[in-house]
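Chemist: Input: one structure, supplied below.
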Amino acid sequence: MSAQHLHSCKFYRLPLEIIPLICRFLSVQDIQSFIRVFPSFQTILDSSNDLFWKKKNYELRIRRNRLLRGSYAAGVSSSAMNGFVNGTQISSTPAEREYYSKSDEIKNICGLPPGPMKVEQIGHAIDHLVSETHTVDHLGSSIKASFFHIDDVPLEWISSICMQVQSFFSPAAREAISSLKSRTTTSNLLLSLFVGILFEDDLWYFFNTLYMLSSTSAIEFAYFLDSIFTVVRTDYEHYRDPLSQTLITSCTRIHNIVAVIESPYDEPNTKGLTSEQKMIVECQLNPGEVLKVKAFAGTGKTKALLEFAKSRPKDKILYVAFNKAAKEDAELRFPFNVKCSTMHGLAYGAILAQADLPQAKLERQLSNSTIASLLSLQVAFPKANRKNNPGTPSASLVASHIMFTLNRFMHSTDWQLGFRHISKRSLEVTKLSKEKLLAYTKKLWSLIVNFEYTHAPLIPDAYMKLLHLYEFPNIFSKYDYILFDEAQDFTPCMVDLIYRQKHARIVIVGDAHQCIYGFRGANACAFNENLYPSTKQLCLTKSFRFGNSVAKYANFLLSLKGENVKLKGVQNDHAYWSSASNPNNVSGAFRFFPHTIIFRTNKELILQSIRLSVSLPKEIPIAILGSMRKKAFQLLRSGSELAHGQRPSHPKLKDFSSWGEFEVHVKNSAEEDAELALVYDMADELFSESFLSRLDNCEKRLMDSKDDGDNGIILATAHQSKGLEWDNVQLGNDFRPKFDSVSFSRIGSSRYLQEEINILYVALTRAKKRLILNDTITKLYALECGLVRFAGGILTEDQLQPGKVALFVDWQIDKFSFFYETPAEGYNLLVEANEKSVWDIFFGVLSGAWQNYIANTSERLKRSMLFIENQLFAVHDQ
């Protein structure tokens, strides 16, 4: 081709940025030929910033090196001379010819013809290796095909597991498995696992499913997939077919499994363990015995459990996690003799093994409108009645109380639905007799557990309760140990189910002080020795997350609940009291980046995000943790529509015709709906004309924020932050515990007060290096340390000795930290107890100079708190 023809070629008229895009889909041989014909494009490719082209180029270089390192001795085998090798090799090196020789041998054994291999052919290879008794090697000799045998497992059990695996499939995976043919039950299972690995996210679930049936076959299957995926990927690279992200990801994940198999990861490593952790690892249990571990925040319970499992390689262990994220994280950490699952996952598998349920029956949610429809509540509670009698409840409101009653049963250890599951408030709101409300609830339960009735979904708590009520084979019986992590977050139903496994050695791990899911039925009953006694008890008190500054405030909170065990920190940290803890004070509050603010409520989180989006410089990124932002902003826009008399568009609000109807529903609902509660709490803002524009500006600011990981503000609620940690944490201003002498004396018996303390404890223990308290918590700490530790009690003679009665004037703040200092003679306030509590003494009538300070009964508390603020916190601003 002449130079004139070259320059008249259409390629030269293409935009330059298109050239790297074209090369992404060419083989190396084609690219080399392309550059030889158009040498000027070499410079364009070298200077390209196209990430896909760079990735392609890098992968090809890595592949070449891998082929060279993994090649056998130089030479050409007989099978390397077939047309496939000659037609696709990118060079004539002995290493590459040998590689293609070996790949042809693999294809021959798998019953595949020589030539470029596609991903879908792996399914044929699996079925061939499982179903054929004999196959043929590359020399034509008959060899035994004894791959992937699963011995001593009934075919019925394999079929049920296969059904369970396929129930998790996405539509794409279902279509893929339907296109593959299997001749045996084992082949069908392996093909299902293969499709799951290829299409679904939960890789370790599919691998562990096979591992629990046959560890040898699972390892053999992993090696096979690693080899066959390498062949497929190489064939794709040599042809014009682009590498899909699914294929690249699958290759990497399978290779990671093999790497874990080959690594000495399962060897126990007690080096670096604390003495408390070693006691857990070395604890010996007999069948039926229970070890309880009280693990405070950040004390390394996961590492202790990991080494516990590694030190028992011959035992079958079940690790029960609270949620899917924790389960998936555990699957990456624990050895292969550990089955990781959630309680709902175990129940789900058990139910599906017994019945082939349609997808409609397996929906995860049951809305109030669906319940009302199932029970025909619209007929019993029509809208017309509410117009004539405003006190008449709506069908949706009654449905919420029926579901609340059913939830109390499903979360309990009870065997039958009864009057004990009906709350007094439900009877008051619904205006139903307890017999009628119980009848509605029983009918709903019967519809849910009727496997043939698809209109009432079998929600997760329902199949969990079924597992509790009925014995299912082979769910727990095959395990020697059960590790029950985050036990404080499980419902009594789940805890009781674990404790009934008398054949196993049970390890209960958690922190009762982090029980903050009371609205889900959790009550930390696993740590109640009266209900569930243990054989042995151990503690983890040494926190690797923070130091003694944070630990001091954590211990203060726990002491309010009567906790005697002290938490100790090992890191360097600081706790600060900010005189201007308003997050809008950029210069004062945000001295450390990245910076996380934890709030008690969603309302305060949204309000602060709106304020910060205006007050913070645009260079400082702002982010709301999780999916809260999108949901909240959509709800609030729809809530604004409702507040201004318009028909709301959001599905959760569309059934309300007016704000008044919505308000009545929220106030009288059986359980708080966090999303509806947010709209209700934001009522003042929603009625404002300017709110929507401020909300839009905030959302735009959040979307425009690009956090580089080193400089930004993260906003979260305490519930969202559980299990996470950050260097710098600030408590939001909505943490405002309001205690008096009566409420302090009731902390031990009040579930509400205990959970409020738990939420605050969770929030402040997220800090690793710096914790910034708000004003209210700081004052509460001063109040407790100076006074309230004697609230409700009588001072003993020993406690009245000088230096032992720490009242407010004995406490100062130095560098934002509290310390006790015995004041100089003449300044220590000694009072005459006269068998009264210190609280009553301080806020009661005192003698001497204090008479001028205390004016009258109604002003005592107000003036006393003002005095505390002036005396204790004034030095901060000096």
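Placement of Cβ uses the backbone N, Cα and C atoms for every residue, glycine included.
Computed from a predicted structure; not experimentally measured.
What Swiss-Prot records for this protein is below:
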- 8-56: domain 'F-box' (DOMAIN)
- L14 to A: Modest reduction in DNA helicase activity; when in combination with A-15 (MUTAGEN)
- P15 to A: Modest reduction in DNA helicase activity; when in combination with A-14 (MUTAGEN)
- D485 to N: Prevents DNA helicase activity (MUTAGEN)
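Thinking about packing and proximity, how do these listed features fit into the structure?
Modeler: Neighbour density for P15 (mutagenesis position): within 10 A of its CB lie 7 other CB atoms from the protein chains shown. Classification of P15 (mutagenesis position) by DSSP places it in coil, neither helical nor stranded.
Cβ neighbours of D485 (mutagenesis position) (same chain, under 8 Å, six or more residues apart in sequence): K301, T302, L305, Y319, V320, A321, F322, A326, A330, V509, G510.
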Chemist: For the domain 'F-box' (8-56), what's the model's average pLDDT?
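Modeler: Averaged over the domain 'F-box' (8-56), the predicted model reaches a pLDDT of 66.
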Chemist: Can you check what DSSP calls D485 (mutagenesis position), collapsed to helix, strand or coil?
Modeler: coil
